[in-house]
Amino acid sequence: MDRMKKIKRQLSMTLRGGRGIDKTNGVPEQIGLDESGGGGGSDLGEAPTRIAPGELRSVRGPLSSAPEIVHEDMKMGSDGESDQASATSSDEVQSPVRVRMRNHPPRKISTEDINKRLSLPADIRLPEGYLEKLTLNSPIFDKPLSRRLRRVSLSEIGFGKLETYIKLDKLGEGTYATVYKGKSKLTDNLVALKEIRLEHEEGAPCTAIREVSLLKDLKHANIVTLHDIIHTEKSLTLVFEYLDKDLKQYLDDCGNVINMHNVKLFLFQLLRGLAYCHRQKVLHRDLKPQNLLINERGELKLADFGLARAKSIPTKTYSNEVVTLWYRPPDILLGSTDYSTQIDMWGVGCIFYEMATGRPLFPGSTVEEQLHFIFRILGTPTEETWPGILSNEEFRTYNYPKYRAEALLSHAPRLDSDGADLLTKLLQFEGRNRISAEDARKHPFFLSLGERIHKLPDTTSIFALKEVQLQKEANIRSTSMPDSGRPAFRVVDTEF
């Protein structure tokens with residue numbers, strides 16, 4: 001028995017010293033002995049055991065199928081030879097000399113596995129041979145999914161490449177960008193391609209960078225989805241989901257008279273998407289009907305985040321040259337740069353009124369005229385209604401007449417008392433007095449939509465509820481429906 005222990009010890013020393021472990025693939029190689037017995041000399045105690053070439057073998061398998069070690073017992077005699085080498089053996093012991101490697105069968109990977117792992121659309125069409133390639137070598141399943149690994153995997157599928165998308169029609173053009181209707185080869189779905197020209201001296205416009213940085217982190221049923229980003233030397237292309245029209249075109253197609261039930265659904269979705277943005281500390285800052293996209297189902301989505309920005313603290317100073325004039329609040333018109341989420345709520349009130357009446361509430365062409373329209377309906381502010389207003393130099397300069405506030409119901413007769421109350425709470429002079437998006441969507445005006453609509457996950461459409469349906473418009477025009485049966489896409493404002 002002492003001699004056997006000596007043999008085992010020497011064999012172990014030989015295995016450790018005979019060949020190092022290759023770590024080139026990130027994991028140790030599996031080492032085993034060949035089927036043949038160890039052919040040592042007659043006196044194993046005098047010399048180290050010699051292993052014939054080929055007896056040590058390394059097995060390197062793919063990461064996805066780590067080999068399983070199977071020990072097969074060999075009978076060895078007291079002279080150190082196996083029964084294969086010597087037919088006579090007086091004392092038999094079992095020793096795990098022979099090691100055979102057994103590979104697990106490759107993992108079967110499905111399209112659903114890839115979609116879930118990489119957060120891809122369910123209708124994605126993977127390139128030919130991609131599944132077979134992953135079956136042989138599947139790093140996205142065998143390693144933690146780092147940002148770099150995810151980027152490489154998406155590129156292999158076709159994301160980030162211009163050739164993945166087919167341009168169909170030119171929808172509009174701005175100072176820096178052109179928007180095209182397009183089609184994705186990956187999903188066969190329509191997309192909107194916002195192609196931003198890169199000036200060599202200036203690089204990408206800050207509005208484009210801002211839009212990308214914010215949208216890639218905003219995941220909500222009422223916010224337009226950014227599908228892809230393609231960066232070349234000459235352009236930056238943003239690939240958005242395609243929606244049929246914007247709210248301005250919807251109003252035009254309805255003869256400026258939207259069914260009041262649909263007004264309620266659109267307003268709720270606007271508030272729902274905006275409340276999510278504000279929870280993420282993002283201000284849109286450019287709300288207007290042209291930036292609210294609507295599809296055939298009636299889903300409304302916030303778009304064009306070119307002027308949006310992340311809000312760090314409520315008192316941060318921002319530019320007052322934001323928000324299209326008609327939807328700009330009076331405190332911003334008078335030069336205030338001290339604002340937070342309330343800047344968006346004034347615009348919501350203006351859009352609510354426009355949906356209910358079919359006309360803009362304050363259609364001024366200059367800042368002075370815009371303020372005049374506001375004060376003529378809501379009343380000229382005083383120290384009682386707007387503390388500190390008389391110390392505002394711009395306000396004193398304009399020297400507006402002393403208007404008395406008018407009842408909003410007289411201007412929007414289709415609103416009920418709850419609707420008028422909500423509109424009043426949105427159209428407050430001081431931002432701090434305006435109702436928040438979160439509180440506004442819980443207003444009694446929306447009671448008829450039921451309780452379940454408030455419990456939906458962020459990424460679920462309100463139309464997932466069977467009790468929520470868009471009603472047919474009485475005056476809808478069919479001119480916006482092309483021969484394909486899909487309504488025309490209204491281009492998002494591309495001016496930067």
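Sequential numbering from 1, following the chain as shown.
Backbone N, Cα and C atoms are what each Cβ position is placed from, and that goes for glycine too.
For all the noted positions, this structure keeps the original residue and models no substitution.
Cβ neighbour count for Asp286 (active site, proton acceptor) (all protein chains, 10 Å cutoff from its Cβ): 24. For the recorded site, Asp286 (active site, proton acceptor), the DSSP three-state label reads coil. Here Swiss-Prot flags Asp286 as active site, proton acceptor.
Residues or ranges marked as ATP binding site by Swiss-Prot on the basis of sequence analysis: Leu171, Gly172, Glu173, Gly174, Thr175, Tyr176, Ala177, Thr178, Val179, Lys194. According to DSSP, Glu173 (ATP binding site) is assigned to a strand segment.
As annotated by Swiss-Prot, domain 'Protein kinase' applies to 165-446.
Record note (Swiss-Prot) on the mutagenesis of Ser36 to Ala or Asp: Does not affect interaction with CCNYl1.
Record note (Swiss-Prot) on the mutagenesis of Ser78 to Ala: Increases interaction with CCNYl1.
According to Swiss-Prot, the mutagenesis experiment Ser95 to Ala carries this note: Abolishes phosphorylation by CDK5. Impairs normal dendrite development.
Among the mutagenesis entries in Swiss-Prot is Ser110 to Ala or Asp, noted as: Reduces interaction with CCNYL1.
For the published mutagenesis Ser119 to Ala, Swiss-Prot gives the following note: Reduces interaction with CCNYL1.
In Swiss-Prot, the entry for mutagenesis Ser146 to Ala or Asp states: Abolishes interaction with CCNYl1. Decreases protein kinase activity. The structure shown retains the original residue.
For the mutagenesis result Ser153 to Asp, the note given in Swiss-Prot is Reduces interaction with CCNYL1.
In Swiss-Prot, a mutagenesis experiment is listed as Ser153 to Ala, annotated with the note Increases interaction with CCNYl1.
Looking at Swiss-Prot, you'll find the mutagenesis Thr175 to Asp noted as follows: Increasse interaction with CCNYL1.
Residue environment of Lys194 (mutagenesis position) contains 25 other Cβ atoms, counted within 10 Å of its Cβ in all protein chains. Annotation of the mutagenesis experiment Lys194 to Arg in Swiss-Prot: Does not affect interaction with CCNYl1.
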Rounded Cα separation (Å) that holds between Leu171 (ATP binding site) and Asp286 (active site, proton acceptor): 21
Rounded inter-Cα distance in Å - Lys194 (mutagenesis position), Asp286 (active site, proton acceptor): 18
Packing count at Leu171 (ATP binding site) (other Cβ atoms within 10 Å of its Cβ): 20
C-alpha spacing of Thr175 (mutagenesis position) relative to Asp286 (active site, proton acceptor), in angstrom: 17
